[in-house]
Every structure is written in structure tokens, then in C-alpha cells.
Amino acid sequence: MSLTANDESPKPKKNALLKNLEIDDLIHSQFVRSDTNGHRTTRRLFNSDASISHRIRGSVRSDKGLNKIKKGLISQQSKLASENSSQNIVNRDNKMGAVSFPIIEPNIEVSEELKVRIKYDSIKFFNFERLISKSSVIAPLVNKNITSSGPLIGFQRRVNRLKQTWDLATENMEYPYSSDNTPFRDNDSWQWYVPYGGTIKKMKDFSTKRTLPTWEDKIKFLTFLENSKSATYINGNVSLCNHNETDQENEDRKKRKGKVPRIKNKVWFSQIEYIVLRNYEIKPWYTSPFPEHINQNKMVFICEFCLKYMTSRYTFYRHQLKCLTFKPPGNEIYRDGKLSVWEIDGRENVLYCQNLCLLAKCFINSKTLYYDVEPFIFYILTEREDTENHPYQNAAKFHFVGYFSKEKFNSNDYNLSCILTLPIYQRKGYGQFLMEFSYLLSRKESKFGTPEKPLSDLGLLTYRTFWKIKCAEVLLKLRDSARRRSNNKNEDTFQQVSLNDIAKLTGMIPTDVVFGLEQLQVLYRHKTRSLSSLDDFNYIIKIDSWNRIENIYKTWSSKNYPRVKYDKLLWEPIILGPSFGINGMMNLEPTALADEALTNETMAPVISNNTHIENYNNSRAHNKRRRRRRRSSEHKTSKLHVNNIIEPEVPATDFFEDTVSSLTEYMCDYKNTNNDRLIYQAEKRVLESIHDRKGIPRSKFSTETHWELCFTIKNSETPLGNHAARRNDTGISSLEQDEVENDVDTELYVGENAKEDEDEDEDFTLDDDIEDEQISEENDEEEDTYEEDSDDDEDGKRKGQEQDENDIESHIRKERVRKRRKITLIEDDEE
């Protein structure tokens, strides 16, 4: 329709379909006078005369010769109207097809309730066909023939194929839409073309002739498809990195050679090929039990801050813009430079810990717990990234590096249950950093620690290296302390060092200490002529060359791996309630180290058992029974004997007085703020006890012919002379006797005879128990005699004889082994 300033023109004709369309009034004209009805008031003039009446906008039609209605357009005003109201009337650009509205003058107030009805054909007004055809991509295809001398490929080939199929020439390219007023054929009837029984009378409202795609539509579709290929890589679930070609070839070769596996359980079958984390595409080593709709995708996108997993790159991009958790939940207990360690309780942050376990299962095959995270505590290692110069963000980002978890309560002194370092952060020393941090927490708790068995392949290799380096560090520390005090001591004696001393200095259990000493090739055993008792077997630490130990430690230190600093730790042991952090009741068993901690004043007190809890519960139950008897006896006073004393109910304050409260007061005592009172005092006490012990004369170890390296080979029947020439699975080799004799002065003696306090080393034994073997042999003989008496049949006798022969052979074999006195220090990894 047209908006003009001629009041004499008739009103426009109403449109049946668009009669209810209403838009806001953005068109103002000072030439439209008020109507007698006065339905809508457009504006009120400020500081105007009373004689000037309010003007009302009217939709009128001007001269047909000047203002013709164009299809899909809003006609312009007449020249006279445009000259008088150049600022207030709509400005229309025929070429661009755009409508620009004027700026409202400050002296005009527009009513908020005013609405203007503009009636137009939406299909003609929003002519998308015209807009697309004028674009820079479609216009050359419509106006120019695409031909080339060479063979056509890709998009051009598809376009020419369409032209040949439709049999169209370049010069005859016109829009082939047929008119809506095309007459019907003779055999057509009105019922087939007028739907709903003639309810919609106009043909343009129900005609479907323009819905069929034409050759121009197909060309446009192909053009848009060609231009949107780049967006499919960005927004699609496809890989954007060039991975190693050799790995891909090996996988393809395995697929061709191997048979296609049958999928028995489709729910647990994972099709995940890569995990996107921090703009890295990481190939998982093992399958993880993600939800079924996640495992059906080839790419999984994981946020490095909240560990939320997604299957769409676009969703992942939008999540990165909106995610505000730039650090893990929980408490930050350690910070040294850019490294931080966070403590997270599995009961408080269940969703985060579950996502963490699902991510860890992609790289740890032995992990079995994914959703039951309440009994565990997680320690997250992060790298801090400062964003001070960022215009929209000032908070620092903490990138996820790795983690380790441990149980809140365990009776085996496990300080680590699961450990993971992401592949993009490996070979940087973060794995050993987490291991050392776990031992630091164990030393703060005044107990030894060890990882939970069995270990994975990478975990076992990393722990062996860690134990080796820690033992080398302790030996060098003992050497330096011995040299400082060598002036006051006799040089003809050796220092007495027990495995328990090294365990206290490192926080490791004695078994792990033996592993480390074997890796350093310094643990030897001595075999005397007498085989009467276990006292004939002594174990010593023989250092062939201190330069070799120093080179091992310096080689590792030269890599500049991060080290744990004790003074950066702000943490105290967690005080667990009766449920130990979970919803179950467990019984605490006292350990030797806990008893030692209770008797030692410098060590933190440890709650060794739950006797207070049992006494408290028993007293409450006893008082309840007493009240019930009193009620049943109709409030009669009971006669109490002199010896019959009823203990009063224990209040809650007395219950917590000797357990939790005293432990809390001890932990909150920060008088010594210079260094950690527990760790440094424990090391100082151990070193002083070593120096105060009586030395062993060198004459006792003058002969060096019977000293051998301790091996981990089990059930070996080779002669003792050949043991020195063999190597075990941990890479331990024998040393020549000349090298040992040259460096006798640097020996550290370890053995049962060298213990000043025998109770310290009773928990760790390296010898076989002969009494247990004798008892087991007697039991076997009794079982054999019982079987001979009970078997009456010939088959039974024959079986009994065969068993007797086997038992005799095994008994002879055991005697041979006992004569050779093969002592197994450490069992194999598989066992």
C-alpha cells in the first residue's frame, strides 16, 4: 500500500489474511489532519496554540498516476509531500529495497498506545528470491555460463550436469514459476484444486505450484553446500588434527587382518576415538563407561575446569564462553609458583569426582570404581595461568594436570589408590610430584604409606624410579651427616642403620625401601657356614662407589622436575566421624605405628581404636533398659546392693574430650611457624638415634667372599656361585669383589644384630620361617596317613601311592631348597 498526504483519496481496501497485523508507529507526518472519528492520536505539539487541533494519521490513496502500488514495495510520497516533510516521511530506496524511518523531533510526544495497521503481502514484501539472486555468489552463475576446456570437477561439474538434465540454455535463464492464475485443464475438477471444500477461495492462498524446486534452486543449494563445508568441520563432530599416519596405518592393517568382533553388549561398546581437552585431541587408551549416547560418538569434548563432557563442538564452544569455574572445587592446600594442589571430598562434590573417574578410566585399565566416589578423597594438581591483560577476564585459570585419590579409611596404610597424569603433561615429572606429595601427607599423619596394589604398567615404572631416587637421597643425607660427626667417632666402626630408619626418613614402608635399595644395587646378604638358626643371615648396605650414587641423583635433578616443598603445605589430617566420611560403620584396628605415635610426644596422637565409642553406646543402652524396668515396676524404687553400682550416662562433652577435641587442639597449635614441626622433628630425631647407636667393628666384615646381591628371583635352584652372574627383572647386577673391597670404608651395616631397638624391626622380616614349614610338613604327613587308612579300593590305593610319591619328591625338593637357604626378599609383581 502507499502512505500519502492526500486526505481526499479513498481508504485502502482491507486484506482478509493480514487484517490483524499491527506494528509500532514509527512514521510521522504533519500533513495528515484529524478525522472526525479520531481513533488514533499520533502526537501532541508542545507550546502550541489551542486553535490547532490534534492531528490523526490517515491511510489514504493519492492520485493513481503519481502513486502506483508496486508489488512487494511501499510506494513513495509525492514530490510535494516529500519537499514539505523531508525529515518525517519514510525514505524509500528502490534499488536497495530498504525502508529508513526518520528521527522523532524533541517537541513531539508519541503516544505509547498508538498502533498503525500496515497491510501488505508478506511473500511479496520479503522477496528472498530477489535478495538471493542479487548476491555475489549466485549472480555469476545465473548470468554466465560455466565452461572450461579441461574436465570439470566438484561444484562446476554438478552445475553443468543440472543444466544438461533440465535442457536449459544460458541465455534463456528465467524464473520458470508459473502464474497462480493458470487455467485448469479440461479434465481437472474444482474439487482437486480447492481444499477444504472451498473454504479458502483465493487460489494464491492454497496453490502449491511454487513449491517444486527448479534448476535455480538446486544451483543455490549446491552453492550454499559448497560454502558451508568449512562450517561442518568447525561445528561438526570430526577431527581437526593431523594425527600420526603410522598409527593410522597400523590400525587399518589390524582391521583388515583381524576378524570383525561381534558386539555382545552394545551399551558398553564405545566408539570414542578422540577426547578433546584444552584444544588437544587425545586418543584414549582404554574404553570408559560413559553414558550410551556419549559412547556412540567419535569425539567427546571435555571442559578442563568442570570436567563436563559434551558431544558437539558448538556446544563445547558455547560452554567455554559461559563456564565460570576456572578452578577445581574444594580447598587449595598447596601452592608453589604455578603449581597448586586441591583437596576435594568425594561426598561433597559427587558430580565432579564422577566425571574425573570417567576421564581417568580412558587411561587406566585397572580402574573399577567410577560412580561410587564417596569413600575417597581426591587431590588435583593444576597449573595456574594468569590473565591480567585480558580485557574481559581478570581471574586466574587453573588448568587440570593430573590427580591421585586415596581412601578416607583403610587398614593397610594405603596413601594412594589411583594416580593419573594426562598424556599432554607427561614426561615433565608431575607423576613423581604426586607420589612425593602422597608420602608427604602420610608423614603428616605420622604413619608409613604405600600405593594400593596392583599397580598399572606406567605406575609401576614410575614408582620404581621414585623409590630409587628417594633411597639415593636418603643415603647421601646419611653420608653427609656422618661426615659432620666423624671427628668425634672412631673410624674403625660402621654405623647401624635399620630399614625402619630409612622408612621414617622417606615415609615409605620397609618393603618399598627394599625395592629402592635393590634398584641402587647396594643391598647385600651374607651366608655363614652354620645353618642352625636365622641369626646367621645378616643384610648390609654396601656402597661400592659414592660417585655412582651421586651421578644417579644428579642425573635426575638435572631434569629440573618440580619438587615438593614441605613449608608450602597448609594441611592437617582430616578428622573423620564414626562413619569415616561415608554412611557405613567401620572398626578401627590399632597398628604398631599408631601405638608408637601415642607413646611419642613429638608425634601427633592417633585414635587407635573405638573403645570410647563402644563405651558410650553401651552406657546409653544400659540406661535405656534401666528406664524401661523403672516404668514397668510402676515407679517402685529398686533396692540397690552395696556392690551394685550403676554408671551414670556419659555426656557428649566427656566423649569428645579425650579424642577429637585433644587432637584438634594439637593440630591448631601453630607456635613453631618457621618449619613443619612434625616432619623436621621426626627427621632430626631419626638422625640423632642413628648417630647415638654403638658402631660395629670392621673386623667382623673383613671377609668379603660370602656377600651377594639380594635378588628377587623366586624358587631358583641354581648354585650360589652363579647368582652373582645373573640379573633379575628389575635390572640389578652383581658387583665385582675388587670394587667392594676397595670401598669397605663406606659401608652401612643393616641387620638383626645391628638393631639397638629390636621392636622397631620386628614388623619387617626377610627370612623364611622354618617352624611354619615343619608344621605344614607334619600336617601333610597326617593327611597322607589318613588317606591311606580310609581308601579301601584298589583305585584309591593307587591314587594314594601316586600322591605319596609326589609328596616324597616335593619333600626332597623342599629339603634341597632349605639347605641352599634361598631367601626371597620380594615376591614377583604378578603374585
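A Cβ is built for glycine as well, from the same backbone N, Cα and C atoms used for every other residue.
So, quick note: what you're seeing has the original residues, none of the substitutions.
Since we're looking at a predicted model, the values are computed, not measured.
Per Swiss-Prot, the feature active site, proton donor/acceptor maps to Glu452. In the shown protein chains, 18 other C-beta atoms lie within 10 A of the C-beta of Glu452 (active site, proton donor/acceptor).
Annotation source Swiss-Prot lists acetyl-CoA binding site at Ile419, Leu420, Thr421, Gln426, Arg427, Lys428, Gly429, Tyr430, Gly431, Gln432, Ser456. Reduced to three states, the DSSP call for Gly431 (acetyl-CoA binding site) is helix.
According to Swiss-Prot, the domain 'MYST-type HAT' annotation covers 267-573, on the basis of sequence analysis.
DSSP gives Cys303 (mutagenesis position) a coil state; it is part of no helix or strand. Among the sequence features in Swiss-Prot, the mutagenesis site Cys303 to Ala is noted as follows: Greatly diminishes HAT activity.
Cys306 to Ala appears in Swiss-Prot as a published mutagenesis result, with the remark: Greatly diminishes HAT activity. Long-range C-beta contacts of Cys306 (mutagenesis position), restricted to its own chain and to partners at least six residues apart, with a cutoff below 8 Å, comprise Cys323, Thr325, Tyr352, Asn355.
In Swiss-Prot, a published mutagenesis experiment is listed as His319 to Ala, annotated Greatly diminishes HAT activity. The secondary structure of His319 (mutagenesis position), as reduced to three states from DSSP, is helical. Around His319 (mutagenesis position), taking its Cβ as the centre, 16 other Cβ atoms fall within 10 Å, counting all chains.
The Cβ of Cys323 (mutagenesis position) has 14 other Cβ atoms within 10 Å, all protein chains considered. Under its mutagenesis annotations, Swiss-Prot gives Cys323 to Ala the following note: Abolishes HAT activity.
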Averaged pLDDT, computed only over the residues in the domain 'MYST-type HAT' (267-573): 87
Most distant Cα pair in Å, residues Ile419, Leu420, Thr421, Gln426, Arg427, Lys428, Gly429, Tyr430, Gly431, Gln432, Ser456 binding acetyl-CoA: 19
Cα distance (Å, whole number) from Glu452 (active site, proton donor/acceptor) to Gly429 (acetyl-CoA binding site): 21
Rounded distance in angstrom between the Cα atoms of Ser456 (acetyl-CoA binding site) and His319 (mutagenesis position): 34
Position of peak Cβ density within 10 Å, selected from the recorded positions Cys303, Ile419: Ile419
Spatial neighbour of Gly431 (acetyl-CoA binding site) that is closest, considering only the recorded positions Cys303, His319, Glu452 and their CA atoms: Glu452
Residue among recorded positions Cys303, His319, Glu452 with Cα closest to the Cα of Ile419 (acetyl-CoA binding site): Glu452
Arg427 (acetyl-CoA binding site) and Glu452 (active site, proton donor/acceptor), distance between Cα atoms, whole Å: 23
Same-chain residues at least 6 apart in sequence whose Cβ lies under 8 Å from Thr421 (acetyl-CoA binding site): Val401, Gly402, Tyr430, Gly431, Leu434
His319 (mutagenesis position) to Cys303 (mutagenesis position) - Cα separation in whole Å: 8
